[in-house]
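Q: Once you've had a glance at the structure underneath, I'll fire off some questions.
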Amino acid sequence: MAALEELKKKLSPLFDAEKGFSSSSSLDPNDSYLLSDGGTVNLLSRSYGVYNFNELGLQKCTSSHVDESESSETTYQCASHEMRVFGAIGSGASSVVQRAIHIPNHRILALKKINIFEREKRQQLLTEIRTLCEAPCHEGLVDFHGAFYSPDSGQISIALEYMNGGSLADILKVTKKIPEPVLSSLFHKLLQGLSYLHGVRHLVHRDIKPANLLINLKGEPKITDFGISAGLENSMAMCATFVGTVTYMSPERIRNDSYSYPADIWSLGLALFECGTGEFPYIANEGPVNLMLQILDDPSPTPPKQEFSPEFCSFIDACLQKDPDARPTADQLLSHPFITKHEKERVDLATFVQSIFDPTQRLKDLADMLTIHYYSLFDGFDDLWHHAKSLYTETSVFSFSGKHNTGSTEIFSALSDIRNTLTGDLPSEKLVHVVEKLHCKPCGSGGVIIRAVGSFIVGNQFLICGDGVQAEGLPSFKDLGFDVASRRVGRFQEQFVVESGDLIGKYFLAKQELYITNLD
């Protein structure tokens, strides 16, 4: 009991009797926001400057004064109306993450949505935006594509690289544990990202855990979720706030002592322990106080030496030193025998990740999203239709009515003629697609062949039958309650050969065949 009382005394500035542990001490006391009549949100922070969000994107300013337009530094054009948003792929305490297709470049992204009216979430948003803006395109961190504000929902959406292999936490749910050679390759690349955060950006992440370590189907692991990271002026500076996931928190942070980069090394060691053994080394289901007492009082956990290599055990032991000064840096860990031992084996991380999850469901989800994207463009507003041209390359082929068109310009012209014919001169004459059947099969490396079969009806919006991926703003076919046969004015069959691009989530149409029958 004495230990418990001592812990509570140490944490008293951070403990709220009604709400439990609070992270309020991490907030910028000068954080505020302004909402203009024009639908622009100005997030202001003495620490970070001004970030202006509206439906057209994000503008980052160097000055802390909103009216100093000449201080504008960077603009990210990522508009809300250019996003085709699908269902949620995850959620956390402060945000929801959804898949989306960015219409201008036809790339699948992850949209992280955050409510701006809660101060703590607003501070986390500022921190994450700042980190992502100042660490562009580093191979160990998820890519940032922009952000925008939606007045109707009061949310700011951050557009991020879509990591289609999920997180290490997702992988553990399927495999229970990850082999050492795979972990060596994974953590080699993750350490490079962490080294960049610490050594170049001078940031303590403060929430390293399997759920925040992502990987794509190309086998590229990356660190995400920078909402509670903290900046330090130099390598000797220290933090003094209590935020992050208690489960992976270092002893010095639990004691409410000042801390620095070694806190992330402890969390990384626990994450590796869990990934390698398949078990979290502490009892985590008896409440946060009990867990923190274990971390403070129990000896640091070590893997069973009879089951794991000496190099793996040594790496874990080095990370989980109670004394933060005794832990190695991320740079030093890159030279650890556990990392260097497997360098010559060239573990194929892409093959490993692709073997984990059901490829059938992944393929079906991809086919659903790309089908919705294409027909929503075709049957949608004219101001977005021109983006369809970039779905094709100069070697793409489109076939219709015995004619073959090659290249993006020819194909777009042919499709525009068909689209104009189906649209008619009056709204009452517009024909739209209803996809009644959708078939798909894999094609090449990451591609898919899609065959859509359906009807034309008079209407103003594309529809798709079935229980697959749903898109925001697209009505459910079941809820409409009408019989397609009674409104059918023609049928169509269309086949698409979709190939993946160089970037994750980027696709183009290599071949397309269209057949229209019984059109009155």
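Numbering starts at 1 and runs along the chain as it is shown here.
Yeah, the Cβs are placed from backbone N, Cα and C, and that goes for glycine too.
Summarising the annotation, Swiss-Prot assigns domain 'Protein kinase' to 83-339. The ATP binding site annotation in Swiss-Prot covers ILE89, GLY90, SER91, GLY92, ALA93, SER94, SER95, VAL96, VAL97, LYS112. Summarising the annotation, Swiss-Prot assigns active site, proton acceptor to ASP207 and lists sequence analysis as the type of evidence. Here Swiss-Prot describes SER235 to Glu as a published mutagenesis experiment; the accompanying note says: Constitutively active; when associated with E-241. SER235 to Asp appears in Swiss-Prot as a published mutagenesis result, with the remark: Constitutively active; when associated with D-241. According to Swiss-Prot, the mutagenesis experiment THR241 to Glu carries this note: Constitutively active; when associated with E-235. Here the residue is the original one, while Swiss-Prot reports the published mutagenesis THR241 to Asp with the comment Constitutively active; when associated with D-235. The domain 'NTF2' feature in Swiss-Prot is assigned to 366-516; the stated evidence is sequence analysis.
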Q: Same-chain residues six or more away whose CB lies under 8 A from the CB of ILE89 (ATP binding site)?
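A: Counting only residues 6 or more apart in sequence, the Cβ neighbours of ILE89 (ATP binding site) under 8 Å are VAL97, GLN98, ARG99, ALA110.
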Q: Count the other Cβ atoms sitting within 10 Å of the Cβ of VAL97 (ATP binding site), across every protein chain shown.
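A: For VAL97 (ATP binding site), the 10 Å Cβ neighbour count is 20.
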Q: So what's the average pLDDT for the domain 'NTF2' (366-516)?
A: 90
Q: Kindly assign the residue listed as 'active site, proton acceptor' to one of the three DSSP-derived states: helix, strand or coil.
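A: Looking at the DSSP assignment, the residue listed as 'active site, proton acceptor' belongs to neither helix nor strand, so coil.
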Q: Per DSSP, VAL97 (ATP binding site) is which: helix, strand or coil?
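A: The three-state answer is strand.
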Q: So, three-state DSSP: helix, strand or coil for ILE89 (ATP binding site)?
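A: Looking at the DSSP assignment, ILE89 (ATP binding site) belongs to a strand.
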